[in-house]
Amino acid sequence: MASLLQSDRVLYLVQGEKKVRAPLSQLYFCRYCSELRSLECVSHEVDSHYCPSCLENMPSAEAKLKKNRCANCFDCPGCMHTLSTRATSISTQLPDDPAKTTMKKAYYLACGFCRWTSRDVGMADKSVASGGWQEPENPHTQRMNKLIEYYQQLAQKEKVERDRKKLARRRNYMPLAFSDKYGLGTRLQRPRAGASISTLAGLSLKEGEDQKEIKIEPAQAVDEVEPLPEDYYTRPVNLTEVTTLQQRLLQPDFQPVCASQLYPRHKHLLIKRSLRCRKCEHNLSKPEFNPTSIKFKIQLVAVNYIPEVRIMSIPNLRYMKESQVLLTLTNPVENLTHVTLFECEEGDPDDINSTAKVVVPPKELVLAGKDAAAEYDELAEPQDFQDDPDIIAFRKANKVGIFIKVTPQREEGEVTVCFKMKHDFKNLAAPIRPIEESDQGTEVIWLTQHVELSLGPLLP
């Protein structure tokens, strides 16, 4: 019964650019292509950037300028949780009368988990609650900025060279006699719009400005390394003052060795992204723009369109002995769905993981439509489907339990069975051309899914 909640034991095959096997809850369904889609066969588009702490929304250009970090929120350098701003009162001397003191509010950063504070590293308190926190300066900033400018100029030069070579290849392929014979010579000799090869030869990176080539000094290897202190191997080590590997990797520009060198880092921004089908370029998932909203404008998850198979009970599986496995089929749509199960044909390229022989019900299965109110209505009259008790174990609302027979074909290892599931689907997507008056109702199409079940290990 515990296998009923283990959806990762039932995999569906996605026939995309690359064959992917994944649970139905991790897949999408394109209503225009009528095919399953995985995260590897969709296009990812960034809709917006936002801070997960203060939920500030910002455009992509601003996020790039801020290096994809929030300007107001910080992460604890010790445990990586969000830092909070604490207020305290400190006594300060009056500028008019130094002998007298007055209470003044001061703010500092503190972590509620590991008790780290900005005072531990000597950061001065601030008189305002947000902004203005001291940040350590990277000694290699100038060198890195110089390298970035140099390679940007180099990339621009290479782009100009590529454009020059492309225009040099565009030459007249028709012979001069042929063009003169049919009166095309004058037409071909007319000046063409756009830049010619001669004008392109004098192209510069910035037209109208003096080009100053950026030169950088090559890095030089150091022959002599600074020796270690004499007491490096003999002095006792206090592990509470030594940073962990994760703490050092979170600050690669400083690589702090001691806990006293840990400074807070600006919090990374998160994104809201849209997913688009690569084949038809329709949206499969599109969230709302507001960071506080968890709703979606478009969310074509496969569990809302494709019948879901789950394993309800697994008997003791033994080599070359037939066992009966109970599965559940769930209809996610509101109309009746007809499902037919059949075994994979011999030599099927998709049937590569099967280790057991499976016998599925030969009859067509009818699943009732999804009705949320009927699940809680005990007085509702059940529909009469005239089920065969040898095939149907139970039926409740839009769920039905069916029996399949499994015979393991290998003496050891995991038991995996594969079969095909054919079902009808009413395509409710908006058609490209308007439906003619003679067409009645929505289009019904038949889809076939490849399903793999992981039934666990064999018993001796």
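Yeah, the Cβs are placed from backbone N, Cα and C, and that goes for glycine too.
Substitutions noted, but not modelled.
The mutagenesis experiment C33 to S is recorded by Swiss-Prot, whose note states: Loss of ATP7B-binding; when associated with S-30; S-51; S-54; S-70, S-73; S-76; S-79; S-111; S-114; S-277 and S-280. Classification of C33 (mutagenesis position) by DSSP places it in coil, neither helical nor stranded. The Cβ neighbour count for C33 (mutagenesis position), using a 10 Å radius and every protein chain shown, is 14.
For C51 to S, Swiss-Prot lists a mutagenesis experiment annotated as follows: Loss of ATP7B-binding; when associated with S-30; S-33; S-54; S-70, S-73; S-76; S-79; S-111; S-114; S-277 and S-280. For C51 (mutagenesis position), the count of additional Cβ atoms within 10 Å of its Cβ stands at 22 [all protein chains shown].
Swiss-Prot lists C76 to S among its mutagenesis entries, and the accompanying note reads: Loss of ATP7B-binding; when associated with S-30; S-33; S-51; S-54, S-70; S-73; S-79; S-111; S-114; S-277 and S-280. Taking a C-beta cut-off of under 8 angstroms and a sequence separation of 6 or more, C76 (mutagenesis position) has the following same-chain neighbours: T82, L83, C111, F113, C114, W116, P264.
Recorded in Swiss-Prot as a mutagenesis result, C79 to S carries the remark: Loss of ATP7B-binding; when associated with S-30; S-33; S-51; S-54, S-70; S-73; S-76; S-111; S-114; S-277 and S-280. When secondary structure is read from DSSP and collapsed to three states, C79 (mutagenesis position) falls in the coil class. Neighbour count (other Cβ atoms within 10 Å of the Cβ, all protein chains): 14 for C79 (mutagenesis position).
In the three-state DSSP reading, C114 (mutagenesis position) counts as coil. Recorded in Swiss-Prot as a mutagenesis result, C114 to S carries the remark: Loss of ATP7B-binding; when associated with S-30; S-33; S-51; S-54, S-70; S-73; S-76; S-79; S-111; S-277 and S-280.
C277 (mutagenesis position) falls within a strand segment according to DSSP. The annotation that Swiss-Prot gives for the mutagenesis experiment C277 to S reads: Loss of ATP7B-binding; when associated with S-30; S-33; S-51; S-54, S-70; S-73; S-76; S-79; S-111; S-114 and S-280.
Here the mutagenesis positions are C114, C277, and the one ringed by the most other CB atoms within 10 angstroms is C277. For C33 (mutagenesis position), the spatially nearest entry among the mutagenesis positions C51, C79, C277 is C277, judged by CA separation. For the pair formed by C79 (mutagenesis position) and C51 (mutagenesis position), distance between Cα atoms is given as 19 Å, rounded to the nearest Å. C277 (mutagenesis position) sits 28 Å from C51 (mutagenesis position), taking the CA atoms of both as reference points.
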